[in-house]
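*Asks:* Take a look at this one; I'll ask things after.
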Amino acid sequence: MRILSWNVNGIQNPFNYFPWNKKNSYKEIFQELQADVICVQELKMQKDSFPQQYAVVEGFDSYFTFPKIRKGYSGVGFYVKKDVAIPVKAEEGITGILPVRGQKYSYSEAPEHEKIGFFPKDIDRKTANWIDSEGRCILLDFQMFILIGVYCPVNSGENRLEYRRAFYKALRERIERLIKEGNRKIILVGDVNILCNPIDTADQKDIIRESLIPSIMESRQWIRDLLLPSRLGLLLDIGRIQHPTRKGMFTCWNTRLNTRPTNYGTRIDYTLATPDLLPWVQDADIMAEVMGSDHCPVYLDLKEEYEGKKLSNFLSHSKEPPLLSTAHHSAYRPSKNIHSMFQHFNSMKKNKNNSPTQSENVSASASSGSSPTVSRANSVIDVDAYPPEKRRRKEQSKLLSFFAKQKEEKEETNKTEDVSIEVLDNNNESDIGLTVKKKVENGNAWKQIFSERAPPLCEGHKEPCKYLTVRKPGINYGRKFWICARPVGELIKNSNAVSEEDTQPFQCRFFIWDSDWRANSKD
């Protein structure tokens, strides 16, 4: 059984990449990845506009949570292969505050057979709503274990520090209560958005920043405390246990700086599990070769059999999926086939043809002695309301009047040109020469204004630079700048040594603000 996690950076995004742009559905992607249970993060869509082709995948049950306020943001989903397992329970959110789909009560108020339970304690309703308003967590109960899929908030400095603290605290407490009070096995997958150790990043300045920025130190300490063998640890980092010393095991890269070709990334996507599931683990790894996002998939494989016991016997195979499943969502229920759709269309067309037209209604009212009254608000009449013959005559009259107007304008223009020529004939040749010269100079000036400048060349390779914009909040937000266009990686020792043979494929140190470059180019 393969449990796979992938931050897709937009549910439609993978289909922009090869080979997925040759595929028609997520079913084909899942088959290619050999995945049975898939957790996707960063859906970046709203519940009301989520396309059916992504909500319903043949052979899979699906479960989604979406942000409640902010649009085109966050979102987590699960796809579960029906012939592998069907969970007995499913919840969205961590705190239990969200309503059960189709019911008038929340998960915390639901009957025992519907809720997974063991919610965080001592959280007021306002904070609970705040934590679960962004569509960041889903829990599925497979009897043998509870599978948690998360998209944790990114560390963006002090801006959302309080939200991150509340989210991390609630998530840890939920996991801890499920393990210690519920005696449950746990698997947690997803984009945790925190690197754990120096081996998990190519940029060692990340480790230096940790000692300088308290919010970074705090978030990394959270995941270190969550993981065993920490004294406070609850879960094992299965991916790292399988590959304890492997370097370059990164799952996320900066696409704007094109760092993936040089594998200059970080490891922030995880497959975590309680120690009692370790005997069932067959493998855990990343799929760095799989394109489709700024993240790559990570997976955890469970053995089909252990000590003569079959995995399938321990997994749930419910007759009906939980209420969170899209199978219970009326918008995605296959109630009509295409034949019935065309029948409905033909009946509508027949009714329209049998109904009197607007012109017939007007004629009838006129013959009865009453004149029709049309308000200004309703003065725009549908073209289809005219009979075909009348509509053709009306369109022809419009076209004739249009061309007649064009002809008049053309004649008027010709008259103006004749006058201009007569005036020029009265001027001497020197005046004409000066006029033409001035026009040419003006034209060249406008060309210089509107023509694109060639980008500056980087000092390390003498190659055209890349143009970027500062997106990080601060005093430089929105400023434009130029940097070396090569992928980020090991920096060349002497960025000005252009005479040396260029054996270094990585980005040099060149940087210039666009405003400075434009000012210098004028000198």
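Yeah, the Cβs are placed from backbone N, Cα and C, and that goes for glycine too.
In this structure the noted substitutions are not present, so the sites keep their original residues.
Pulled from Swiss-Prot, these are the listed features:
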- Glu42, Asp294: Mg(2+) 1 binding site (BINDING)
- Tyr151: active site (ACT_SITE)
- Asp191, Asn193: Mg(2+) 2 binding site (BINDING)
- Phe402 to Ala: No change in activity; when associated with A-403 (MUTAGEN)
- Phe403 to Ala: No change in activity; when associated with A-402 (MUTAGEN)
- Pro456 to Ala: No change in activity; when associated with A-457 and A-458 (MUTAGEN)
- Leu457 to Ala: No change in activity; when associated with A-456 and A-458 (MUTAGEN)
- Cys458 to Ala: No change in activity; when associated with A-456 and A-457 (MUTAGEN)
- Cys458, His461, Cys484, Cys508: Zn(2+) binding site (BINDING)
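Situate these features within the shown structure.
*Replies:* DSSP gives Glu42 (Mg(2+) 1 binding site) a coil state; it is part of no helix or strand.
Around the Cβ of Tyr151 (active site), 26 further Cβ atoms fall within 10 Å across all displayed protein chains. Look at Tyr151 (active site): DSSP puts it in a strand.
Annotation note: Asn193 (Mg(2+) 2 binding site) sits in a coil segment as assigned by DSSP.
Under 8 Å, Cβ to Cβ, and six or more positions away along its own chain, Pro456 (mutagenesis position) finds Pro464, Cys465, Trp482, Ile512, Trp517.
Long-range C-beta contacts of Leu457 (mutagenesis position), restricted to its own chain and to partners at least six residues apart, with a cutoff below 8 Å, comprise Glu463, Pro464, Cys465.
Residue density at Cys458 (mutagenesis position): 24 other Cβ atoms are found within 10 A of its Cβ, drawing on all protein chains shown. In the three-state DSSP assignment, the secondary structure recorded for Cys458 (mutagenesis position) is coil.
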*Asks:* Starting from the Cβ of Cys508 (Zn(2+) binding site), draw a 10 Å sphere and report how many other Cβ atoms land inside it.
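*Replies:* The answer is 23.
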*Asks:* Find, for the listed binding-site residues Glu42, Asp191, Asp294, the residue with the lowest Cβ contact count at a 10 Å cut-off, counting only other Cβ atoms.
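*Replies:* Asp294, out of the binding-site residues Glu42, Asp191, Asp294, has the fewest neighbouring Cβ atoms within 10 Å.
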*Asks:* Provide, as an integer number of angstrom, the distance between the C-alpha atoms of Asn193 (Mg(2+) 2 binding site) and Glu42 (Mg(2+) 1 binding site).
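*Replies:* For Asn193 (Mg(2+) 2 binding site) versus Glu42 (Mg(2+) 1 binding site), the Cα atoms are 12 Å apart.
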*Asks:* Whole-number answer please: how many Å between the C-alpha atoms of Cys458 (mutagenesis position) and Cys484 (Zn(2+) binding site)?
*Replies:* 5
*Asks:* Using the alpha carbons only, what distance in Å do you get between Cys484 (Zn(2+) binding site) and Asp294 (Mg(2+) 1 binding site) once rounded?
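*Replies:* Taking the Cα atoms only, Cys484 (Zn(2+) binding site) lies 20 Å from Asp294 (Mg(2+) 1 binding site).
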*Asks:* Check the DSSP secondary structure of Cys484 (Zn(2+) binding site), expressed as helix, strand or coil.
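*Replies:* Coil, per DSSP.
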*Asks:* List, in sequence order, those binding-site residues among Glu42, Asp191, Asp294, His461, Cys508 whose Cα sits within 10 Å of the Cα of Tyr151 (active site).
*Replies:* Glu42, Asp191
*Asks:* Within 10 Å of Glu42 (Mg(2+) 1 binding site), Cα to Cα, which of the binding-site residues Asp191, His461, Cys508 are there?
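*Replies:* Cα within 10 Å of Glu42 (Mg(2+) 1 binding site): Asp191.
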